[in-house]
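K.L.:
This is the structure, below, for whatever I ask next.
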Amino acid sequence: MARNPFRMFPGDLPYYMGTISFTSVVPVDPSQRNPTTSLREMVTTGLIFNPNLTGEQLREYSFSPLVSMGRKAIFADYEGPQRIIHVTIRGRSAEPKTPSEALIMMEKAVRGAFAVPDWVAREYSDPLPHGITHVGDLGFPIGSVHALKMALDTLKIHVPRGVGVPGYEGLCGTTTIKAPRQYRLLTTGVFTKKDLKRTLPEPFFSRFFNQTPEVCAIKTGKNPFSTEIWCMTLGGDSPAPERNEPRNPHSLQDWARLGVMETCLRMSRRGLGSRHHPYHSL
């Protein structure tokens, strides 16, 4: 699996801009068990050769995609099974940007993330966003009308308010969640702080989490036993240590926040409604 783009590595641009996420489908190829590597390379190629970005902008900004597989899906108008794919792209910049500047740049990057053939664009009933149609392998391959509709319906751009601060390395953890017996087919593999805000009471949320909506968990895998594996992330309060220096231990409050996020994530994936709030009594 590709490296986690929610962690900082040496050489990464320091300032975090936001994330682009969408869900689509690709045909199931029996000879290729894990297509995430090739799909990630296609998305990266489409972002690099995006006609809306100049060479100077490509040096000033970086976009790191993460591709994970979902469950299989069968459509009535298509022969053969297909695989649901979740794509998340994280953007960074060399200089601090305002939220409006970051949003404009993320919208430009979206136009290079898809590879839509002409016949799919012609058969699609609704108008396409400007500049999103590209012919060839430059971007995520859209091979059918329902794949394009799914990608556009689930397309989200997350730009936090505090994009002018360095993206310090935060606390990461994984959790395994049993999939519910019945749930909607088109489910995005992203869990945001907006979802936390809907689950937690306002005083509790304000005391433990920032108000900026950003991605805090993403589904990274699904095993044959109908369970999902999610990677949860929390922004760090202090910069990451330099090389060969000891790491600063995370506080007990950070570990408590990670546990709260895991509980809310489990509730969301099991389909519990707004009446189930285990933290309202605190």
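In case you wondered, yes, glycine gets a Cβ from its N, Cα and C as well.
Here the structure is a predicted model, which means the values were calculated and not measured.
Copied straight from Swiss-Prot:
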MUTAGEN   Leu252 to Ala  Strong loss of binding to the elongin BC complex
MUTAGEN   Trp255 to Ala  Strong loss of binding to the elongin BC complex
MUTAGEN   Leu258 to Ala  Complete loss of binding to the elongin BC complex, CUL2 and CUL5 proteins. Complete loss of inhibition of sumoylation and antiapoptotic function; when associated with A-265
MUTAGEN   Leu258 to Pro  Loss of antiapoptotic function; when associated with P-265
MUTAGEN   Leu258 to Gly  Loss of antiapoptotic function; when associated with G-265
MUTAGEN   Leu265 to Ala  Complete loss of binding to the elongin BC complex, CUL2 and CUL5 proteins. Complete loss of inhibition of sumoylation and antiapoptotic function; when associated with A-258
MUTAGEN   Leu265 to Pro  Loss of antiapoptotic function; when associated with P-258
K.L.:
About how far apart, in whole Å, are the alpha carbons (Cα) of Leu258 (mutagenesis position) and Leu252 (mutagenesis position)?
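P.N.:
Between the alpha carbons of Leu258 (mutagenesis position) and Leu252 (mutagenesis position) there are 10 Å.
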K.L.:
If I take the alpha carbons of Trp255 (mutagenesis position) and Leu265 (mutagenesis position), what is the distance between them in whole Å?
P.N.:
15
K.L.:
Within 10 Å of each Cβ, count the other Cβ atoms, then let me know which of the mutagenesis positions Leu252, Leu258 comes out lowest.
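P.N.:
Among the mutagenesis positions Leu252, Leu258, the lowest count of other Cβ atoms within 10 Å belongs to Leu252.
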K.L.:
Which secondary structure state does DSSP assign to Leu258 (mutagenesis position), in the simple three-class scheme?
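P.N.:
Going by the DSSP assignment, Leu258 (mutagenesis position) falls within a helical segment, counted as helix.
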K.L.:
Given Leu252 (mutagenesis position) and Leu265 (mutagenesis position), what distance in Å do their CA atoms have, once rounded to a whole number?
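P.N.:
Cα-Cα distance, Leu252 (mutagenesis position) to Leu265 (mutagenesis position): 20 Å.
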